[in-house]
Amino acid sequence: MNISEDVLSTGSSLASQVHAAAVNGDKGALQRLIVGNSALRDKEDRFGRTPLMYCVLADRVDCADALLKAGADVNKTDHSRRTALHLAAQKGNYRFMKLLLTRRANWMQKDLEEMTPLHLSTRHRSPKCLALLLKFMAPGEVDTQDKNKQTALHWSAYYNNPEHAKLLIKHDSNIGIPDVEGKIPLHWAANHKDPSAVHTVRCILDAAPTESLLNWQDYEGRTPLHFAVADGNLTVVDVLTSYESCNITSYDNLFRTPLHWAALLGHAQIVHLLLERNKSGTIPSDSQGATPLHYAAQSNFAETVKVFLQHPSVKDDSDLEGRTSFMWAAGKGNDDVLRTMLSLKSDIDINMSDKYGGTALHAAALSGHVSTVKLLLDNDAQVDATDVMKHTPLFRACEMGHRDVIQTLIKGGARVDLVDQDGHSLLHWAALGGNADVCQILIENKINPNVQDYAGRTPLQCAAYGGYINCMAVLMENNADPNIQDKEGRTALHWSCNNGYLDAIKLLLDFAAFPNQMENNEERYTPLDYALLGERHEVIQFMLEHGALSIAAIQDIAAFKIQAVYKGYKVRKAFRDRKNLLMKHEQLRKDAAAKKREEENKRKEAEQQKGQLDTDPPRSHCSSSAPVLPCPPSPQNEGSKQDATPSKQPPASHTVQSPDPEHSRLPGRCPGRASQGDSSIDLQGTASRKPSETPIEHCRGPSACVHPRSWEGGNSSKNQGTSSVEKRRGETNGKHRRCEEGPSSARQPLCTGSGRPAEKGEDSSPAVASASQQDHPRKPNKRQDRAARPRGASQKRRTHQLRDRCSPAGSSRPGSAKGEVACADQSSLHRHTPRSKVTQDKLIGGVSSGLPLSTEASRSGCKQLYEDICASPETGVAHGPPPGQCMNIHLLPVEQRLLIIQRERSRKELFRRKNKAAAVIQRAWRSYQLRKHLSRLLHLKQLGAREVLRCTQVCTALLLQVWRKELELKFPKSISVSRTSKSPSKGSSATKYARHSVLRQIYGCSQEGKGHHPIKSSKAPAVLHLSSVNSLQSIHLDNSGRSKKFSYNLQPSSQSKNKPKL
């Protein structure tokens, strides 16, 4: 084939016809072109090549000679900076090289790789070209280095040309020059798999058989022996190790000797050779403590292992982690090596563990070699051996998901209920690896899918952490709970949201995972918070669509709930405080009422005494100066005793009736006796007893009251000679004497008890009553009654006179007061006695408190007044009167008595104001209780769910209307009664002002107008019959719905006027 066609077919482009003529060897055409255009002799194509170069490539010596004669440049370079001589040396064309060298070609010219024609000439087997170049080169130019710092000798060793090496060494080439990798020509000569490389090695070693040359290490620490062992060239290894200076145990940078490489590569013969020529007698180990036997066992070279085990210097030593070559072989699943070692070494411990507690079975289970596991189990390997992490081989298999190994171990007796040092079970490790099949196998072997480790994490959380959907599905299909929290409060949804596994989140929510579970730490993050922190936008959107909340939203909701609960607590607390306040006011009102009754009794006694002094001062003087003569008891008086029949006394029967005129005609009575007998009438009992007091209070005990008609029957014949004037004087003196005796005379037995005659020896002398008798009038002391019997004649006469006296409170029979007629000159107190309970309350304070005055409180008030008079320094009395006698108040100066009365009035006025406020509070409280009771009654009706509110409002309005009308009709109007004439308007205004001022001090606002608003009438019939309205005094009903408020409807008038009507 024509060369031009060959060049063109290969894609070369000739720049001109001169290149074509050079390639084709058309010498005539080439000369014509050059003659016609001399510049064409060095014309370059696109590769920078000249016609001369193409002549070299095409082996056109004639054309080349013609171009050289025409003046072509012999050292012209192409784009790779190569000349025609480089191309001739590369092709090994001796003729062209000789032609170009004779034309003064530059043999030191370097191309882009810095290679000279000398480097290129070493690749050919013939040394002629190399010898031609060496003839033209100086002695120092033979070691010219290329870009990799390699000389021609390096290339000769690399191409395994021993003749070239001898020729270069003969021209003084340096055999110890390292290249860029630190290799000398011996390294390149030993790095041959061809056994003929031994000649090049010998050629170099013969030139300089030094120890440094044999043990020269490159920059990776490898000697020529390392390269010879790596290539498995037994001949070169034999040559190298034949020198005594060769170091067989030399380490490279990986701390591996030539024996390690021979064992790793499985060169059994080289291993045997090296073991035999190892003069040290020890087997070196690498940086990990592994011996060549470890490498041979790991690489599954049974023959090599056999060579090692058969050598007496080899032992199965452990590496730095305590692992033997047997463990290495088990970890790699090298059953042949294991069988070889078990057969050759009978003392091998199959259960030997490394420093982490792992055995050969651990290594085999971790790698998943079922055959190796069976082999070890057949050789009595311990199936439940634990390492330092308390992992058994089954744990390793579950972690890596080796299903066959797991089943083999379970069949071999491995326990499935063990946990490691962190509390992880086999199911935890299977879930961490995402092995759904392994999880199913373990669950079938009765492992709880909700088992928790020491941190509280479940296998489901481990699977959610890795986003293993299949494993999560298997666990939840086997009743794994997705809402279990670990000790930090995280659930499986927390881990899935943290890592952004949307599919896992969907799966968890499908199995009823709670999306708002909070952590237990300080942040209290929810799964949505983890998604927000990780900026998982798709997860955030999906969680929000399924009702997920962040911790900030939950805190807002919790704050709202807490505020609502706190408001309810404050309302209940205010209710309890107001209730306690009202109960305290109620107790204060009761105390004030008791004190008021006591002061009222004192006031009445003082008014009676003042009235007596104003109406009859001379008579009081006479009665006080007249001697009291004892009168013997009369048989008629003894026989005229009658039993007073007790009965209920009217509420306002305190009017003092005039005595019967027949009393003045009693025989055997002198004026002194008459005044003395009449003076035992108790003024205090007349004025201060309760209006509603029953006859038992008047007549209980051994000394009950005697009806005044007993005087008419027994003493009418004895009082014939006595004038009416003397009788009146005696009666007035008797009244004065009773005032002097004070409260002691009020408690003296006046007449015989009801139902039995009085004893003749009964003592009638006045005595001071004890405190217990004053406080408990309904429990008379029998010992005092027996001790009060008469022991002398004077006492009997006194008792007889007391029997002839009428009862202070009057008899229960309507006709018992016929003989008693009030005198015209008696005190105004007896002329204006209150007629009813309401008028009496108006006289006291103008407030209907609903509590009647106590008789004992009145008596105690009178006694207090008596003690004040006796102890006053202004009266001049050093000591009180002796027991049985009373001091006459008329003996005191008028100014002193007025001062005492004024002081009592001021104190009672202050008490009256307090009592008014307490009465208003009591009325409000009773109103609230009544409304509450009515609301409870109305709710007991069995009505429909829709009609309950309307019917309740109608019934409540009707009841309130009826009740208010009954109260307005039946409440008696209070009449102000007093002995002194006062302005009604002034008294009522003062009372009203005192009432509102006290309430304003308590509540801070006026209570005017409360309970006086009309309620809209209803046409519904009455559902409750009000049997007794008068018994509920001072109670004004209001809207029953207001009872839920905590002010007990004590609202200011501005609010009460605007309240809605039913």
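Glycine is treated like the rest: Cβ placed from N, Cα and C.
Just so you know, the substitutions we noted aren't modelled in this structure.
DSSP states for the domain 'IQ 1' (555-584), grouped as helix (H, G, I), strand (E, B) and coil, give 30 helix, 0 strand, 0 coil. Feature annotation from Swiss-Prot assigns domain 'IQ 1' to 555-584.
For 914-943, the entry in Swiss-Prot reads domain 'IQ 2'.
Secondary structure from DSSP puts Asn498 (mutagenesis position) in a helix. Cβ environment of Asn498 (mutagenesis position): Tyr530, Ala531, Leu533, Gly534 lie under 8 Å away, each six or more residues apart in the same chain. Swiss-Prot lists Asn498 to Ala among its mutagenesis entries, and the accompanying note reads: Abolishes interaction with APC2.
A sphere of 10 angstroms centred on the C-beta of Asn915 (mutagenesis position) encloses 29 other C-beta atoms. One entry in Swiss-Prot concerns the mutagenesis experiment Asn915 to Ala. Its note says: Does not affect interaction with APC2.
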